[in-house]
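Below is one structure; the comments refer to it alone.
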Amino acid sequence: MIVLTIEEILKEVLNEIKPSKEDMEKLQLKANEIIDKIWEIVRENSYPILEVLLVGSSARNTNLKDDYDIDIFVLFDKSVSEDELEEIGLKIGTEAIKRLNGSYNINYASHPYVNGEVDGYEVDIVPCYKIDFGEKIISAVDRTPLHHKFLISRLNERLCDEVRLLKAFLKSLGLYGSDVKTKGFSGYLCELLILHYGSFINLLKEAQNWRIGKKIILKDIFEIYKDVDINKLKKFDEPFIVYDPVDLNRNVASPLSKDNFCRFIFYSRQFLKNPSIEFFKDYAKKLEEILENREHGYRLILKIPRENVVDDIIYPQMEKLQKSINKVIVKNEFVILNSKCFADDNYCYLYWEFLVYELPKIALREGPPVFEKERAERFLKKYGKVFIRDCKLFAYTEREYSHIIDLFKDIVNGNLQNISIPKYVNPRNGKIIELNSHGEHKQFNKECQ
């Protein structure tokens, strides 16, 4: 068996994940064609546009193979009202795509923008205000052109390839993406980390010294903001803090969960210890399959019809409901082995695995030593019939719930008042599904991916 060095592994990975020069040239030509069409529309209507800018990983040459999205930002003067920006922005975006015989729809971020397809390329045309470094943003997307301008002048070809390696590593681990479902690393965060540490391997090595609350302030910040005082920077109560060079009041790493922060540290260590190309090939998915191929406890799903709201709203509400239910489950002494939530277009799924589904109807309650008069009297008053063992008071009580299904039936029927019910994920609309076999569980997971 041939053992590859880290350098050989990374070279092989890069050959697999880096887009070809020909593909990048085709993308640039198509992006230029769309930008030319936008300027054509702007001139025809005398719209107050200051700049049209190609942004994102494709524009900065940090994209992975088969990731050829075209993100175009249309920059307005700050004197334009937000209503006018939205109206003109949508007119420009829809008309440009129509003239190129593409298809489109309207999506929403901090304000509406046009998402479409032109000759096989996914295209976003986003209106925003043109601002300078240090200026107050008007909408969240105003930062994006500055992100691009900050990075494009600092990322050379070598660093771009290092970013690609990091993205591929994170993608394989299931840690790439800052959406509410993934809670991982954004592409912009990847670029900043490589800029800060200089290479993929240096980043992995330095990550071994990270702890919760790790803070990164890029040296470039001091070049942009001459009078910045690090002691007066905004404080963040988050596991990983990377100050945005474009907006020092923003933590670029805020979407990253504590567990995913720790996963990155752990798997970075494993890769450095035992380098393998497998870390770049759906590693998390394979690991999950291994973990699933085991004996299981009792599993059930609470299946709730999904309201017509975006993931950014539905996932936090599912998590809030599951945490609230978990408190009730633990209070009733059932042991949770695993719990998670996910959603498709039609339903929200809250999943649990329990050590056992049924407990004895009788529970033993341990009280204080008999010598502690006041506590002993309170225990006696609460339980009535008590007995003494090893100088302590004990009592037998009847459990309110001896079967987990009975507890969930009361949740679905609305009989428990101490469940915090979010606006868009109501357990009273739910259906309890028991997963009795391993095959049934695997099929369910497949359907819900």
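Keep in mind that glycine also has a Cβ here, set from the backbone N, Cα and C atoms.
Quick look at what Swiss-Prot annotates:
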- Ser57, Arg60, His147, Lys167, Tyr176: CTP binding site (BINDING)
- Ser57, Arg60, His147, Lys167, Tyr176: ATP binding site (BINDING)
- Asp69, Asp71, Asp124: Mg(2+) binding site (BINDING)
- Arg164 to Ala: Loss of both AMP and CMP incorporation (MUTAGEN)
- Lys167 to Ala: Loss of AMP incorporation and high decrease in CMP incorporation (MUTAGEN)
- Lys171 to Ala: No decrease in both AMP and CMP incorporation (MUTAGEN)
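Feature map: annotations from Swiss-Prot on the structure.
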residue: Ser57; record: CTP binding site; Cβ contacts under 8 Å, 6 or more apart: Asn63, Leu64, Asp67, Asp69, Gly187
residue: Arg60; record: CTP binding site; Cβ contacts under 8 Å, 6 or more apart: His148, Leu151, Ile152, Leu155, Cys160, Glu191
residue: Asp71; record: Mg(2+) binding site; Cβ contacts under 8 Å, 6 or more apart: Leu54, Val55, Gly56, Ser58, Ala59, Val123, Asp124, Val126, Thr144
residue: His147; record: CTP binding site; Cβ contacts under 8 Å, 6 or more apart: Val55, Tyr188, Val246
residue: Arg164; record: mutagenesis position; Cβ contacts under 8 Å, 6 or more apart: Leu14, Ile17, Lys18, Thr62, Asn63, Leu64
residue: Lys167; record: mutagenesis position; Cβ contacts under 8 Å, 6 or more apart: Ile17, Thr62, Leu64, Tyr176, Gly187, Cys190
residue: Lys171; record: mutagenesis position; Cβ contacts under 8 Å, 6 or more apart: Leu64
Most Cβ neighbours within 10 Å: which of the binding-site residues Asp69, Asp124 is it?
Asp124
Return the maximum Cα to Cα distance in Å (whole number) over the record's ATP-binding residues: Ser57, Arg60, His147, Lys167, Tyr176.
19
Is it possible to get the count of other C-beta atoms within 10 angstroms of the C-beta of Tyr176 (CTP binding site)?
20
Need the DSSP three-state call for Lys167 (mutagenesis position) to compare against my parser.
helix
DSSP-derived class (H/G/I helix, E/B strand, else coil) of Tyr176 (CTP binding site):
strand
